[in-house]
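So that you can see what the record holds, here are the features copied from Swiss-Prot:
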- 98-341: domain 'ABC transporter 1' (DOMAIN)
- MET282 to Val: In strain: MD-8 (VARIANT)
- ILE313 to Val: In strain: MD-8 (VARIANT)
- PRO640 to Leu: In strain: MD-8 (VARIANT)
- 767-1013: domain 'ABC transporter 2' (DOMAIN)
- GLY808, VAL809, SER810, GLY811, ALA812, GLY813, LYS814, THR815: ATP binding site (BINDING)
Amino acid sequence: MVDNYHSSLDVAKTPIQSDADAQKSEAETEGPSSKSSQIAAGESIADSVRNFLELRQGGIPDDTGVVFDKISAVGSGTGSQDAPTVTSAAQSAFGLLSPLQNRQRKQYSRPILSGFSGTINPGEMLLVLGKPGSGCTTFLKTLSGLWDEYKEIQGELTLGGHPLLDVMKQRPQDILFCAESDDHFPTLTVAETLRFATRARCGPQVSAREIDTMVTQLAKLVGLGNVLNTKVGDAKIRGVSGGERRRVSLAEALATCARLICLDNPTHGLDSSTAVEFMEMMREWTTQSRCVAAMSVYQASDAIVSYFDKVLIINSGRQIYYGPVRDAKAYFEDLGFECLSTTTVADFLNVMSADPDVRRAQENRENQVPRTAEEFERAFSASPIYQEMQKSVQVAKERFQTNPSPLVKTSAFALPIWHQIWYCAGRQFRIVTSDYSLWAVELATIVVQSLVLGTLFRNQQRTTSSLFIFASALFYSVLVPALQSMAEFGNGFAQRPLILKQKRYQISRPIAYALGLVTTDVVWKVAAICYNIPLYFLTGFQRTAGNFFTWFLIIYLEHLALSMFFRSVAIFSPNMHRAVLPVGIFFNMYVLYTGLYVPAPQMQVWLGWLRYLNPLYYAFESVMVNEFRDLSYQCSASDPVPSGLGYNDMAHQVCAVVGSEPGDRLLSGASYIHAQYGFKTSHLWRNVGINAALFVFFALCSGIGMEMLKTPAGQLATVFYKSSPGVTHRRDKIDSETGQDQGNESSEMSAGQSNDALRLQEHQGPDKSHNLAWTNLCLDIKTKEGDQRLLNNLSGSVKSGQLKALMGVSGAGKTTLLNALAGRSTIGNLTGTLALNGQVLPTFFRSRMGYVQQQDIHLPTQTVREALQMTARLRRPESISVADKNAYVEKVIEWLSMEHIADALVGVPGAGLNLEQRKKVSIGVEMASKPEILFLDEPTSGLDGQSAMLIARLLRRLADSGQAILCTIHQPAAELIDQFDKLYLLSRGGNLVYDGSLGTRCHEAIQYFQPRSRPCGPEENPAEYFLAVIGAGSRNDAHMDWASLWNDSEQGKEREKAEESLVPAAEQAPQLEQQSLYSVPFHVQLWVVVQRTWLYYWREPDYVNSKLWMSVGNSLLNSLTHLQSPNTERGAYNRVFSAFMSLIVGPPLGLQVQPRFVTLRDIFVHRERESLTYHWLAFVLSAFIVELPFTFLSSLVYWLLWYFPVGYFNAPSRAGYSFLMYELFGVFATSLAQLCASLMPNIEAAFAANGFFFMFCNTFAGTLSPKPVTPSGWRWFYNISPLFYLGEGVTVDVLQDLPIRCEESEVSIFYAVNGTTCGQYAQDFLKTATGYLLNPASTTECQYCRYRDGQSYFQQYGYEFAHRHRNIGVFICFIAFNFTMVLVMTYLTKTRRH
């Protein structure tokens, strides 16, 4: 039950109009609508809304009104700044050291909204209009109380008579802001998504059956009834269509039943009919629930506008109109503006927010109309409408002051926190089980690792020679979970926007999501038993239930504690690049201070305390105690000193193992681990408790960190510009909301088109005329239900100088057709004929086709000019000089009015160009190639009406210059569709229903449909009419077979004959002259792509800084731990394992490399590969080449801070060898990381695979599992383990010729036979021994040092100094193999047939 406030404000209602509706603009996954998906027969929208509200609320709620008076919003920053580079980052770092410079740092701010006032009465809908960047989103966020994103909010804002801040504190669930982006868990179904939101907002008292009823009813309201059991999906996971995904977002928002609903561009991705249908439903929703709704809508038709009560028009952050919708047009006409008969009221109002030259003044009033935002604001302030609005504000304030309604505090969340955690955990279980790719990789890797390690250490005997093997096996048992936990650290970054959204919706607290993940982990980590069982029993650990389950509990808690720790680090990091640095350093520290490499007694005083922060240390001590405490170990035949013939009396021998007593053949396990590692048997359960406590602590930290998540205000809406000598930027005009430079864009693209004509008069179009024709095009895919046809015998053509619109209802296959024509179809079986100028279309011609995708896919660090220049250099013929190509790019920039952003980085949404600018860049990239044929997939999607019109006029002018263009569109205004020559209209199932001329005001196409259906109304949008009559919309009842009508019509038959004449018979088809698949030679491709990739690295200093600082941190950790290792047995051990620890940094290095490789790969796969921009080999080579300098630099930094402090040899030949090998190791780590990234489907799986392969290589490096004691079945693996050659080379290099002098604690003591000296007694033994006697003249106590020098020490690992130089070549071969496999896997998985 929802409590509400009271308001006596009147409701101004707009008559509800019904219109034909449609589903989304592109829905390859949609099938025909079923009866269950639609509103029940005979049930009106009003009845459906009423039924849901009664289910959800138990009745009609009371009223709530909004009053805002002189509200202003101030944002942080200037809105634009120079792009950071490695150089600028270094300068900034040095600048921070200057106290004076720090004091001079200034906090910049910028106004976004200025002095807005108005009221929204209960049951009213407010339409917010404005050009992108004018402040529409900021206004909605301000109404919604999302003030954290801004530096300051000023003015008075009340809801139900109460200050908004009080409402946010007392009843935040009554306010909702639905963003334009669609953030969902992609592997959940639509029903699961809506059920979670509905359950969370209804509370625990509502039964599951009632929840299901609500979900069904809500899905019907937004037309999702037929896809309830379909995955939501995203850009990578196939699910519902984009329009349906948008409706899922809207349904989720409505499920909250908020009192104030703010929707940011809710019709984005919806076709015109579906958009009207949604607004009709919202009109009923607000009227019946008496809630308040405010929406920004781009490309709003008159039908959509008619549902609103009031409209707010914003121009550059200033309020230029607020009042009734019905009075808005007359108001601006009174100011002197003219609304043409062909212009919709929505476009006329929207253009008031645009630039001066776009607006049309009445004759003889050109100099009297307002031009700037300030002039508009002054004109509105002087108008009667403004005075009436101010009066209504004051009246509302007085009414609330005299008759205030109570503000009853209720819980913001309908579900108690424990219920939220429970439902979040259940949802996470569903996500884990439905997204099998990641957990399948994880499970496979741990099972394989377990089998490898178990068989490698199998059936160890209880002898002293197995002590180190047991310790190594136990170390691996705690290391593998650590690697797995580290690989999972980045899993939550993609969900951050979703978590913030659900917090905003009061669906669930972020801490509930975090603890739900913890609950899932507690159960899912039990799957680690798949790892534990083989390793434990194959190795030969104590086979008792008590020991096994104790061991399992220890590993289990360690895994949980580490997972929570790395997740906490990631949560408190702003992004993945920043998180990699602490994760890599902490991982290295945890492994180093586990207690094996550096036992506690040998830890340096200044760093030994780190072990107390280390879950691995507690786990390793516990598993060692669990295994060793109750056992004794027989002294092995090789361990007694002296040994051999004549040495059979143990009374005069000692087992040369730490912890042994002279004359005793048995070694107590407890004594050994205490003497060697400093472990105490009493610590077993203490450590279990500590790790359990660390798990709880880090879990709470992750929850607290998740609860603290918010969008940082200082990083919003910033445009970065290229910074270089001679480059100046025009930043005189900044978008009030996004902070983006507008320059004189609109003055250069005016509605009068005079400037447009001048700009394009030099555009000659393609060099030749072309006619692309297709006949009998069919596309069939296999589904669970059988074969499904997406395209059904389609025929058509597009000619030079022709602008053809491709439209269709839901599931028509518009994008599928474009992909098929452009040679980009990747699914199903495509049949039919494609011909160019009467000849079979060759593959190489694809590089001459331009394809503007619906998604704007660009490298964020490229400038607009660089993006266009790259395309021109790679896709235009080599015969054209680079200078001419660049000159043509400048013309394209001018044609698209992008001069002011030519040197701006494309960036990402929210930190880069806005949607309109990004769309222009996408078009410009394709125009820069001077294509013969241009395809565009919904280029106006998400743009406001005026921006869409500018794009349409641009296409019109391109067509007039001779360009052949086929363009899909949705939500087209009547004026916009009038720019097109032809219409290619599809119905569901990929059937053609019309292919012909549109005519003036679409007269010809209307004449075809009207005799066969209803007439088109005089004010009706022709585009909406076409979709309506052929059956668009979730409630449309049209059942006519329009495809058959077209095929049987005279126009259809004539068109078919004309198109068949353009396509030759297969046996007679002439071939175009064969040309190279790519426009320029490979070396040119490689050079251009390398330049682009270099700038990608150079302009993201976070990556380089992270790489260098990780090298600094890990090298200092290693060197300070082993600082100036002495020439003792322990010192030799330290030297070996210090070298080995330098290899443990491999997995963290992979965490840095892989995301960048995947980013470059995705851009290549989704855009550049399809257009044959460059060969796939150029992508792989460039990614590897550009990594090398940064890899070499970071390896150099690591080596300098590690090698000399440890105390290794200073001789150039020795130091140089280690330096070379470590540089090669950096290259190897990079190549292995890129190999895993090329092999795996996503970055999370790549992280897991990288850890697995490094684990495998480290296992056979020869230090933890020495080759001489390895079972023969595994010994050959050392020959294929790259780290064995590296470990051998570096180890022998740092130990050869090193004299070893044992300390007192390292000496083995035995007693000489009476009458002999120690030297005499042991002389036969010493002839073959690796050590020496310290006191050969003694006749009693003999002191034996096990190792004489470094070479005698490293022989135990099977290393040989003679292999030193050979290993360089072998290691280089492994690097070459890795890189070759990167090429092979990229070719097999990402290139298809190219």
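Cβ atoms are placed via backbone N, Cα and C, with glycine included.
Don't expect the noted substitutions in this model, because it carries the original residues.
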Nearest of the variant positions (MET282, ILE313, PRO640) to THR815 (ATP binding site), judged by Cα-Cα distance | MET282
Listed in sequence order, residues with CB under 8 A of MET282 (variant position) and six or more positions away = MET125, ALA293, MET295, TYR307
Give the three-state DSSP assignment (helix, strand or coil) for ALA812 (ATP binding site).
-> coil
Other C-beta atoms that fall within 10 angstroms of the C-beta of ILE313 (variant position) | 26
Do you know the mean pLDDT across the domain 'ABC transporter 1' (98-341)?
-> 88
Could you give the Cα-Cα distance between LYS814 (ATP binding site) and ILE313 (variant position), in whole Å?
-> 34
Could you state the CA-to-CA distance between ALA812 (ATP binding site) and PRO640 (variant position) to the nearest Å?
-> 83
Integer Cα-Cα distance in angstrom, VAL809 (ATP binding site) to ILE313 (variant position) = 32
Enter the number of other CB atoms within 10 angstroms of the CB of THR815 (ATP binding site).
-> 23
How many whole Å apart are the CA atoms of GLY813 (ATP binding site) and PRO640 (variant position)?
-> 80
Whole-number Å distance between the CA of GLY808 (ATP binding site) and the CA of ILE313 (variant position)?
-> 32
Could you say whether, by DSSP, PRO640 (variant position) belongs to a helix, a strand or a coil region?
-> strand
Looking only at C-alpha atoms, tell me how far PRO640 (variant position) is from ILE313 (variant position), rounded to the nearest Å.
-> 92
CB neighbours within 10 A of PRO640 (variant position), counting all protein chains shown, number 24
Which state, by DSSP, holds MET282 (variant position): helix, strand or coil?
-> helix
